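Chemist: This is the structure I want to talk about, given as structure tokens.
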Amino acid sequence: DCLGWFKSCDPKNDKCCKNYTCSRRDRWCKYDL
């Protein structure tokens, strides 16, 4: 199961969905342009 938009995440263990990335600053999944 992956994390979607605006879900809180850990930058060291990025479990965001495909095309998303865990923001180190905000600590939630953002769309990776």
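Just so it is clear, glycine is given a Cβ too, placed from its N, Cα and C backbone atoms.
In case it's useful when we look at the structure, here is the feature table from Swiss-Prot:
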- Trp5 to Ile: Important increase in potency toward Nav1.7/SCN9A, and low potency on Nav1.4/SCN4A and Nav1.5/SCN5A; synthetic variant D1Z/M5I/K18Y/R24Ka and synthetic variant D1Z/M5I/R27Na (MUTAGEN)
- Lys12 to Glu: Important increase in potency toward Nav1.7/SCN9A, and low potency on Nav1.4/SCN4A and Nav1.5/SCN5A; synthetic variant D1Z/M5I/K18Y/R24Ka and synthetic variant D1Z/M5I/R27Na (MUTAGEN)
- Lys18 to Tyr: Important increase in potency toward Nav1.7/SCN9A, and low potency on Nav1.4/SCN4A and Nav1.5/SCN5A; synthetic variant D1Z/M5I/K18Y/R24Ka (MUTAGEN)
- Arg24 to Lys: Important increase in potency toward Nav1.7/SCN9A, and low potency on Nav1.4/SCN4A and Nav1.5/SCN5A; synthetic variant D1Z/M5I/K18Y/R24Ka (MUTAGEN)
- Arg27 to Asn: Important increase in potency toward Nav1.7/SCN9A, and low potency on Nav1.4/SCN4A and Nav1.5/SCN5A; synthetic variant D1Z/M5I/R27Na (MUTAGEN)
Chemist: Would you mind ranking the mutagenesis positions Lys18, Arg27 by how many other Cβ atoms sit within 10 Å of each Cβ and giving me the lowest?
Modeler: Lys18
Chemist: Quick one: pull the CA-CA distance for Lys12 (mutagenesis position) versus Arg24 (mutagenesis position), whole Å only.
Modeler: 9
Chemist: Lys12, Arg24: which of these mutagenesis positions has the sparsest Cβ neighbourhood within 10 Å?
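Modeler: Sparsest of the mutagenesis positions Lys12, Arg24 by Cβ contacts within 10 Å: Lys12.
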Chemist: Measure from the CA atom of Lys18 (mutagenesis position) to the CA atom of Trp5 (mutagenesis position) and give the result in Å, rounded to a whole number.
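Modeler: About 11 Å separates the two Cα atoms.
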Chemist: Could you state the CA-to-CA distance between Arg27 (mutagenesis position) and Lys18 (mutagenesis position) to the nearest Å?
Modeler: 17
Chemist: May I ask for the distance between Lys18 (mutagenesis position) and Arg24 (mutagenesis position), taken between their Cα atoms and rounded to an integer number of Å?
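Modeler: Between the alpha carbons of Lys18 (mutagenesis position) and Arg24 (mutagenesis position) there are 17 Å.
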Chemist: Can you count the other CB atoms that lie within 10 A of the CB of Trp5 (mutagenesis position)?
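Modeler: Total other Cβ atoms inside 10 Å, all chains included: 11.
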Chemist: Could you find out if DSSP has Lys12 (mutagenesis position) as helix, strand or coil?
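Modeler: For Lys12 (mutagenesis position) - judged by DSSP and reduced to three states - the answer is coil.
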